[in-house]
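Over in Swiss-Prot, the protein carries these features:
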- GLY20, SER22, ASP264, PHE266, ASN460: K(+) 2 binding site (BINDING)
- 103-163: domain 'CBS 1' (DOMAIN)
- 167-228: domain 'CBS 2' (DOMAIN)
- CYS319 to Ser: Has less than 0.06% of the wild-type activity (MUTAGEN)
- CYS319: active site, thioimidate intermediate (ACT_SITE)
Amino acid sequence: MAKYYNEPCHTFNEYLLIPGLSTVDCIPSNVNLSTPLVKFQKGQQSEINLKIPLVSAIMQSVSGEKMAIALAREGGISFIFGSQSIESQAAMVHAVKNFKAGFVVSDSNVKPDQTFADVLAISQRTTHNTVAVTDDGTPHGVLLGLVTQRDYPIDLTQTETKVSDMMTPFSKLVTAHQDTKLSEANKIIWEKKLNALPIIDDDQHLRYIVFRKDYDRSQVCHNELVDSQKRYLVGAGINTRDFRERVPALVEAGADVLCIDSSDGFSEWQKITIGWIREKYGDKVKVGAGNIVDGEGFRYLADAGADFIKIGIGGGSICITREQKGIGRGQATAVIDVVAERNKYFEETGIYIPVCSDGGIVYDYHMTLALAMGADFIMLGRYFARFEESPTRKVTINGSVMKEYWGEGSSRARNWQRYDLGGKQKLSFEEGVDSYVPYAGKLKDNVEASLNKVKSTMCNCGALTIPQLQSKAKITLVSSVSIVEGGAHDVIVKDRINDYHPK
């Protein structure tokens, strides 16, 4: 006989936080939003900790390399979408890992007998303005000079000018030995007023380039999420079909964490995928799993060895899984149920497995609710799709600037691997839509504004950390009338005057 749940499931919109005591030190500047990304034993620390509890969704229209770089600068992490070829996904991961490494392996290189046209082509392809000239045109050839925009011919139509005739030769370059520390390299850049400092070995082979822009950027971005080599952290999505080929390529490219991307993660296919990764890499490769919406699903993936588990089916703004298949659960109820099972699992095993709330976030305060209910971090699609750094184009519709946003279950994404249970047969219907979202500008400004709200609400609850919020939060269900009462009502808001229609 089928199991029935008597209580209806709820969304974040049906809850509010009740204020707690705010002490004198409860001010937003004192709030610490760091949170674990992967599982750890009681008494130990997670091997990867986010500095902010936000990650971008594994979607074509959200998480490309620009998004990954921008979010890592702010302390979060992106999961590069897997609905593309293995080679292109690995290339995106590689680009993020090498964007700011302190010591950067040059990806813009020419030989001295090449031309200005070649320099322009490389700069356009890589978006880098410093081109290394090596004897063989490789990243680690003998360094002969550099070409920057200051070396360009006055007449830019002289595209046949030889590189050897326009470059700044090695004899005029300031360089440093490969034993030089990053702090020492930055000091040289600062004192010599350089934009780029080539790092060479004893035989004049180019090893790396240290850029001034990376130093300047690090002074502004104090919250950057980087590895031990000062490279940005980046995640990548995988599926349960080609994981035997995709995972090694992503690991080789430098992915810091993987996540199985599926609309329904309560599946033996995910267990098989995790098992294969554990057999080949042990615990060195971190992999999340999901999505699930109840404690039973959590327990299955926890026992399978998942490093974190995602919660949510059908709650995304572009997801139509619920109306197509009748599968899913209200996001708030799902988080509450899964967190209860996670806490029980922790008591039984001493292993803390972070959970991610994926979907259902409409307003910024929903982020705070998800965290208060026990989520360790939040995966967002629509939220990040609005930003300049998302990989979609901007369009103007009825005078408003919009960005395209489509679901991985839409025909446009054609990523059927996410929306089946494995095997060879693929589904023939959509579980996502193709849409637009209002353009919101740069990621940095928007994330800062959203997290300021989260911090302020945490202070209202008397909490300075996410664990404190989860232990102190007082959460109440609200009626539909209370929801109306919570917004502006019985007035005509000035910026909405053109939309006013008397009853």
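Yeah, the Cβs are placed from backbone N, Cα and C, and that goes for glycine too.
Shown on the structure are the features that Swiss-Prot records.
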residue: GLY20; record: K(+) 2 binding site; Cβ within 10 Å: 18
residue: SER22; record: K(+) 2 binding site; Cβ within 10 Å: 14
residue: ASP264; record: K(+) 2 binding site; Cβ within 10 Å: 22
residue: PHE266; record: K(+) 2 binding site; Cβ within 10 Å: 21
residue: ASN460; record: K(+) 2 binding site; Cβ within 10 Å: 16
(request) Could you tell me how many residues in the domain 'CBS 1' (103-163) are helical, how many are strand and how many are coil under DSSP? (result) 15 helix, 15 strand, 31 coil
(message) As a quick check of your reading of DSSP, tell me how many residues in the domain 'CBS 2' (167-228) are helical, how many are strand and how many are coil.
(response) 23 helix, 17 strand, 22 coil
(message) Taking DSSP as the reference, which of helix, strand or coil describes ASN460 (K(+) 2 binding site)?
(response) helix
